[in-house]
Amino acid sequence: MSKVAIIGAGPCGLSILRAFEHLEKKGEKIPEIVCFEKQESWGGLWNYNWRTGSDQYGDPVPNSMYRYLWSNGPKECLEFADYSFDQHFGKSIPSFPPREVLQDYILGRVSKGNIKNKIKFNTRVINTVYRNDKFEINYQDKVNDKTLSDTFDYLVVSTGHFSVPFIPEYEGMSSFPGRIMHSHDFRDAEEFRGKNVIVLGSSYSAEDVALQCNKYGAKSVTIGYRHNPMGFKWPKGMKEVHYLDKLDGKKAIFKDGTEQDADVVILCTGYLHHFPFLDESLKLKTHNRLYPPKLYKGVVWQDNHKLLYLGMQDQFHTFNMFDCQAWFARDVIMDKIKMPSDDEIDKDINKWVSMEEKLENPDQMIDFQTEYTKELHNISDYPKIDFELIRKHFKEWEHHKVEDILTYRNKSFSSPVTGSVAPVHHTPWEKAMDDSMKTFLNKR
């Protein structure tokens, strides 16, 4: 019987554990599986941790979640095909839930089986090499400070790529008298009440961190973009300007000549694909893009078909795309899907990369990733889900944000699994200061 190592028990790792569980429940024999998770619990990025910097064992804290974080996309677009929100909560819930609600949903799907028994918690993978047709993995039991090793036939890397921040350098940083932090360490917008906040970036983190700071009472929020502005109709107290030139004392000076008082600078400058636990020959090297190179179907490592990566793309689709990738990866491991020739693999990768390079706007990007996810869905037995409806929802969501960036979370969408329409939340997002699950689910 073959052995499979999975690194990471966040959403991607849980997806492939779930995929194997589906086969096992149908009476099929599955490989021996060991999942290594360096945190003390499962859920990955969705675990909130007050810590920043290092954990109690000296490892970097992987968590980037913060208080008052609400989903910035419709929950219907990430719904699991085999476990609906209606099933989990026993009723329809609003389309934009806070973090705790989504975490409860993610873990609810995997808590009922024996998936947890396959996970080694508080376990850090130190290094991995491929030798004699096996993956040799050295790992540390962090609680008992023991180093152990094991060998595996297949390796699935499901660590995500939103835990190692990219931190650029700007003139004047070393002498800036205020605070400089990456969004990875952002934990509570209340901390910046009455402050002049500079947010550097132009993607989802910058958008949400800036809105959070405004919502919870920042004196001003100035967003500095590098290439293209987000271009939303920002509420009072917020503005978007072109690219930070330098910090001069407590002033931020931008390329367009704007000068702004600054108490804190928050770097929403993205993350690195970082795999220090892999031998150099096994590492995926890419920036954040919709179709990383050298991955067949976005999953199988071109140079070694026993190495599989999950969730390494820039993302519109998330949980159900991870599931489609996981079902595909499972079937490759189980030899239910035969790998084509090297030439065919190369041709397929180049086709997707070439299409990605021609994308010009969010609608095209949504179409691209929807078609990619549908292709994976069609070649596995992942349960039925309406990806055309999800495509439509994503485009409506983008339109709602353009209409009003402050109120788009107050909209409702229909489930691609059950068809039920989400109710309107009892409190508009811009006025909802309590993000607890209890308050969200129960009308006051």
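Positions of Cβ are set from backbone N, Cα and C atoms, glycine also.
Where a substitution is noted, the model still shows the residue that was there originally.
Per Swiss-Prot, the features are as follows:
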| type | residues | note |
| --- | --- | --- |
| BINDING | Cys12, Glu37, Gln39, Leu45, Trp46, Asn72, Val125, Gln315, Thr318 | FAD binding site |
| BINDING | Trp70, Asn72, Tyr170, Ser202, Ser203, Ser205, Arg226, His227, Asn288, Arg409 | NADP(+) binding site |
| MUTAGEN | Glu37 to Ala | Retains 15% of wild-type activity with DMS as substrate |
| MUTAGEN | Trp46 to Ala | Retains 10% of wild-type activity with DMS as substrate |
| MUTAGEN | Trp70 to Ala | Loss of activity |
| MUTAGEN | Tyr170 to Phe | Retains 10% of wild-type activity with DMS as substrate |
| MUTAGEN | Tyr170 to Ala | Retains 5% of wild-type activity with DMS as substrate |
| MUTAGEN | Ser203 to Ala | Retains 20% of wild-type activity with DMS as substrate |
| MUTAGEN | Arg226 to Ala | Retains 20% of wild-type activity with DMS as substrate |
| MUTAGEN | His227 to Ala | Retains 60% of wild-type activity with DMS as substrate |
| MUTAGEN | Asn288 to Ala | Retains 30% of wild-type activity with DMS as substrate |
| MUTAGEN | Asp314 to Glu | Increases wild-type activity with DMS as substrate |
| MUTAGEN | Asp314 to Ala | Retains 45% of wild-type activity with DMS as substrate |
| MUTAGEN | Gln315 to Ala | Retains 5% of wild-type activity with DMS as substrate |
| MUTAGEN | Thr318 to Ala | Retains 5% of wild-type activity with DMS as substrate |
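Geometry remark: Trp46 (mutagenesis position) versus Ser203 (mutagenesis position), CA distance 19 Å.
When every Cα pair among Cys12, Glu37, Gln39, Leu45, Trp46, Asn72, Val125, Gln315, Thr318 is compared, the largest distance found for this FAD site is 32 Å. Taking Val125, Ser203, His227, Asn288 as the recorded positions under consideration, the smallest Cα distance to Glu37 (mutagenesis position) is found for Val125. The full span of the recorded NADP(+) binding residues, Trp70, Asn72, Tyr170, Ser202, Ser203, Ser205, Arg226, His227, Asn288, Arg409, taken as their largest Cα to Cα distance, is 34 Å. Considering only the recorded positions Gln39, Val125, Tyr170, Asn288, Thr318, Arg226 (mutagenesis position) has Tyr170 as its nearest partner by CA-CA distance. Here the Cα atom of Gln315 (mutagenesis position) is found 13 Å from that of Cys12 (FAD binding site).
Using a 10 Å Cα-Cα cut-off from Cys12 (FAD binding site), the mutagenesis positions that qualify among Tyr170, Ser203, His227, Asp314, Thr318 are Thr318. When Cβ atoms from all protein chains are considered, those within 10 Å of Tyr170 (mutagenesis position) total 18, not counting its own. Taking the Cβ of Glu37 (mutagenesis position) as centre and 10 Å as the limit, one finds 25 other Cβ atoms among all the protein chains shown.
For His227 (mutagenesis position), the spatially nearest entry among the recorded positions Trp70, Val125, Ser203 is Ser203, judged by CA separation. In this structure, of the binding-site residues Cys12, Val125, the smallest number of CB atoms within 10 A of the CB marks Val125. Checked against Thr318 (mutagenesis position) by C-alpha proximity, the recorded positions Gln39, Trp70, Val125 yield Trp70 as the nearest. Neighbour counts of Cβ atoms within 10 Å were compared for the mutagenesis positions Arg226, His227, and the top value is held by Arg226.
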